[in-house]
Amino acid sequence: MSDNAQLTGLCDRFRGFYPVVIDVETAGFNAKTDALLEIAAITLKMDEQGWLMPDTTLHFHVEPFVGANLQPEALAFNGIDPNDPDRGAVSEYEALHEIFKVVRKGIKASGCNRAIMVAHNANFDHSFMMAAAERASLKRNPFHPFATFDTAALAGLALGQTVLSKACQTAGMDFDSTQAHSALYDTERTAVLFCEIVNRWKRLGGWPLSAAEEV
């Protein structure tokens, strides 16, 4: 059997990338002008047999940056009151500094080289996180500047569904629509969905690659 067929480590599975599941809730669609209000992150790990699973969860309510737009339609959609003192919101710097610190530790521990965002319709979440990191002057951003794993695309391929709730249900997972549009809940569901898609491909024999497929 080839050496490649024995690879079960996280660093081997994604070409040295360390996948981190992210979801954000915002006050609009423009990452440069609209507020980031909530962010959750879940790191992933692999067991000794190469099965992917969620690992560490981080979750923060975020204070709107100075001068941020707060679109009423977006707030009505996600139900967030940015002025609610019970949110326990922190600055963009505090939230991302803690997430990046945990992610960098995970990269080192797993032998990976760089983090890659996993998200549902990932361009949206990626743009908001990157804009917030720039505003916060966080220089050591561990995430790839543009590459992502988009579970909307992956679920469309693997399950024939692109909506998060429908993809989860098709995969045999629970999805509580009353908890949707919470960054924490959506991140948890996205993490389990991504793991299921990756593990399903393994169960079907798609990974590890056969000797004939090795480059």
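Glycine too: its Cβ is placed from the backbone N, Cα and C atoms.
Although substitutions are noted, the structure shown does not include any of them.
Residues annotated as domain 'Exonuclease' in Swiss-Prot, with sequence analysis given as evidence: 20-194.
Within 10 Å of the C-beta of Asp23 (mutagenesis position) there are 29 other C-beta atoms, taking all protein chains into account. Listed in Swiss-Prot is the mutagenesis experiment Asp23 to Ala, annotated as follows: Nearly abolishes enzyme activity.
Among the features that Swiss-Prot reports, Mg(2+) 2 binding site is placed at Asp23, Glu25, His181, Asp186.
Annotated Mg(2+) 1 binding site per Swiss-Prot: Asp23, in sequence order.
Looking at Swiss-Prot, you'll find the mutagenesis Glu25 to Ala noted as follows: Nearly abolishes enzyme activity. Less than 8 angstroms from the CB of Glu25 (mutagenesis position) sit Leu37, Glu38, Ile39, Asn78, Ile80, His181, Ser182, Ala183, each of them six or more residues away in the same chain. Look at Glu25 (mutagenesis position): DSSP puts it in a strand.
In Swiss-Prot, a mutagenesis experiment is listed as Phe124 to Ala, annotated with the note Abolishes enzyme activity; when associated with A-146. The Cβ of Phe124 (mutagenesis position) has 16 other Cβ atoms within 10 Å, all protein chains considered.
In three-state terms derived from DSSP, Lys139 (mutagenesis position) belongs to neither a helical nor a strand segment and is classed as coil. Residue density at Lys139 (mutagenesis position): 7 other Cβ atoms are found within 10 A of its Cβ, drawing on all protein chains shown. Swiss-Prot lists Lys139 to Ala among its mutagenesis entries, and the accompanying note reads: Reduces affinity for RNA.
Sequence annotations record features per position, and here Swiss-Prot assigns active site, proton donor/acceptor to His181 based on experimental evidence.
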Practice prompt. Find the shortest Cα-Cα separation between Phe124 (mutagenesis position) and the recorded positions Asp23, Lys139, Asp186, and name the residue that gives it.
Written response: Asp23
Worksheet item: Among the binding-site residues listed here, His181, Asp186, which has the most company in the form of other Cβ atoms within 10 Å of its Cβ?
Response: Asp186
Item to complete: Starting from the Mg(2+) 2 site formed by Asp23, Glu25, His181, Asp186, give every other residue of that chain whose CB sits within 8 Å of the mean position of their CB atoms, in sequence order.
Response: Val24, Glu38, Ala40, Asn78, Ala180, Ser182, Ala183, Leu184, Tyr185, Thr187
